[in-house]
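Written out below as structure tokens is the structure these notes cover.
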Amino acid sequence: MPLRRLSIQWKITLLAGLCLLAIVALLVATSLTQAHRSAALVNQANTAMLEDSARQRLQAHAETQALRIQRYFMDAYQYGNGFARLVQVLKDRGGSDLRAELTRQARASLAGNPDVIGLYLVFQPNALDQQDSHYLGQDAMGSNESGRFSLYWSQPSPGTLELEAMPETMLGDTSIGSNGAAKNRWLTCPQDTARTCMLEPYLDEVNGRQVLMTSIALPLLEHGKVVGVVGLDIGLANLQQLSVNGRRDLFDGQGQVSIATAAGLLAGNSRDDSVLGKPMDKSVADGLLRVAHPFTPIPDTAPWQVVLELPESVLQAPAVALNQRLDAHNQNANLTSLLIGLGTAIAGLLLVWLTARGVTRPILAVAARLEDIASGEGDLTRRLDYAHQDELGQLTGWFNRFLDKLQPVIAQVKGSLQEARNTADQSAAIASQTSDGMQQQHREIEQVATAANEMSATALDVAHNASQAAQAARAADQASQEGLQLVDSTRQGIDRLAAGMNTAMDEARALEDRSGQIGSVLEVIRTIAEQTNLLALNAAIEAARAGEAGRGFAVVADEVRGLAQRTQVSVEEIRQVIEGLQQGTQDVVGAMHAGQRQAQDSAARMEQALPALQRIGEAVAVISDMNLQIASAAEEQSAVAEEVNRNVAGIRDVTESLAGQADESARISQALNRLANQQQALMEQFRV
């Protein structure tokens, strides 16, 4: 191996350097991993924090826009509410010029508020002064064709006012307008709900152009009942301008501001004013963030919404820029860590190399001393000198003690080599004599091995014959057991047969009794037939005496007598059959008695045969056990003979081996003699 060929200095340097590099690499990798994780956590936290800050900024901007819009509507609401109170005061005061006063006050109020497009005041029929019939068609008094007060002042442009009395057709127009509600919703909503209503934005023509507007309608209540409606039309162009201005303030105009009504219609859109009055698209495009802030334009109305939309890329731009700066800083820090780790590893390798050199320098000095001893003709009187008490000092000390022990041993070996040479000569002579004795012993063991083989063959024959006899005895034992089972089964069958014959005898006796009963019945029938015959004969005689009058009766009497005679004949035949049946039954009963006695005798003989068969089985089992013992003994004798044969063969092999070893011992003795001479020459090289 290349590693084995390296010096200790390089091995220490290499292994320690690898460990140092592994530790430095592990520390640097751990530092880089932790830095990467920290950077990821910081990036995630920064992104979340900046996104949250941006969302809060969007929410705050939406609240600001909502407050501006709410203030715009609240100004109009306060204006309408104030005018409604004025109308209520004027109505309560009354007077013949009430309609003219209301018309003048409405004009003055509208002229003072140029942002309002129109102001209207509508009373229920005869709800103002109970004089609608006196003002038919008087538009200047705000009365329509039915005399109903339905005043409408419009302001197409600031300072330009136009008076109109709304006709009944307009007040009752329920057709659907552009905002999806009835055109007279401005009137019916406060009447039906008795609450302030704000209509969905709708388009109306003002000075020849379509203007998006809405209406705020307030009910006039009297004793809890709606008697009229005050309303004002507000243009929503200011809302569009608010949305455009809000977009400029939203991330340098990169977002979008929309104002949506309660029904989802657009009242303002900073991107496209052509969609005003149309439903807002509720779907959000990918990569776009939408924030909606609800607000109530005026009290007691459905909430509107200020909807802000901003691309997520714009929202995340500060976080992305910060993350990029952090990534650049982390890369520089990682590069610095790598350079520091590399410099540390190089410095550590240099220190390890110097340390290894300091450790191996004394070892090289000791090796040089050992080389000097080895090359100095085996002088065992020289010793190593090393003054330090470190591991190398222990090595030199123990080596000197080893030489202290080795020097007298070598001296003794040199003195005993001559004695070893003489002993080797004597060993050669003894080995030759041992070889001759081994040859004689080998011939005698050959004869013993032949006799052991013959005895082993005889023992095998005996074991084989005994095994066959044991098998035959086992077969006989099995046959006797089967015979015993058959005899027992036969005995049980005979017992069942005897029981069946007893039952049959009882039934035969019962049959014989029933046959006797049948004979008695037949005897009664025969007697009845004889009496019937006599009665029929007497009847025939009486009929003959009667002449023609008894001829029919004579015919019947003849028929009855014939039937009685046939009955007697049939009864006689049945009696003969019954007597034959009774005789057969008696014969069967006698045969059954004989069979029963024979079955009982057979069962008794079977009972006697069972013990004999059991004794035969026991004797056969004893014979089988003895044969098995004989076979086992013969097998053991054969095994012993085989063992003796193997032992004799082993002794023969050992004898042959000993003979060969004796010859080999003689040769070894001669070789020992030569080796002793060589060792003597070698020992002469050491100086003790």
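Including glycine, each Cβ sits where the backbone N, Cα and C put it.
Here the original residues stay in place, and none of the substitutions has been built in.
Some features that Swiss-Prot has for this protein:
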DOMAIN    50-284  domain 'Cache'
MUTAGEN   E164 to A  20-fold decrease in affinity for putrescine. 7-fold decrease in affinity for spermidine. Increases affinity for cadaverine
MUTAGEN   M170 to A  Does not bind putrescine. Does not affect affinity for spermidine. 3-fold decrease in affinity for cadaverine
MUTAGEN   W186 to A  Does not bind putrescine. 100-fold decrease in affinity for spermidine. 36-fold decrease in affinity for cadaverine
MUTAGEN   Y202 to A  Does not bind putrescine. 24-fold decrease in affinity for spermidine. 16-fold decrease in affinity for cadaverine
BINDING   Y202, L203, D204, D233  putrescine binding site
MUTAGEN   D204 to A  Does not bind putrescine and spermidine. 12-fold decrease in affinity for cadaverine
MUTAGEN   D233 to A  Does not bind putrescine, spermidine and cadaverine
DOMAIN    357-411  domain 'HAMP'
DOMAIN    416-652  domain 'Methyl-accepting transducer'
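Taking the Cβ of L203 (putrescine binding site) as centre and 10 Å as the limit, one finds 15 other Cβ atoms among all the protein chains shown.
Separating the Cα atoms of M170 (mutagenesis position) and W186 (mutagenesis position) is a whole-number distance of 11 Å. In the structure shown, across all protein chains, W186 is the one of the mutagenesis positions W186, Y202 with the greatest number of other Cβ atoms within 10 Å. Within 8 A of the CB centroid of the putrescine site residues Y202, L203, D204, D233, the other residues of that chain are S178, P201, V211, L212, M213, T214, S215. The Cα of D204 (mutagenesis position) lies closest to that of D233, out of the mutagenesis positions E164, W186, D233. W186 (mutagenesis position) carries a helical DSSP state (H, G or I). Sequence-distant contacts of E164 (mutagenesis position), defined by Cβ-Cβ distance under 8 angstroms and a gap of at least six in the same chain, are D139, Y152, W153, S154. With every protein chain in view, the residue among the mutagenesis positions D204, D233 whose Cβ has the most Cβ partners within 10 Å turns out to be D233. Over the domain 'Methyl-accepting transducer' (416-652) the predicted model carries a mean pLDDT of 72.
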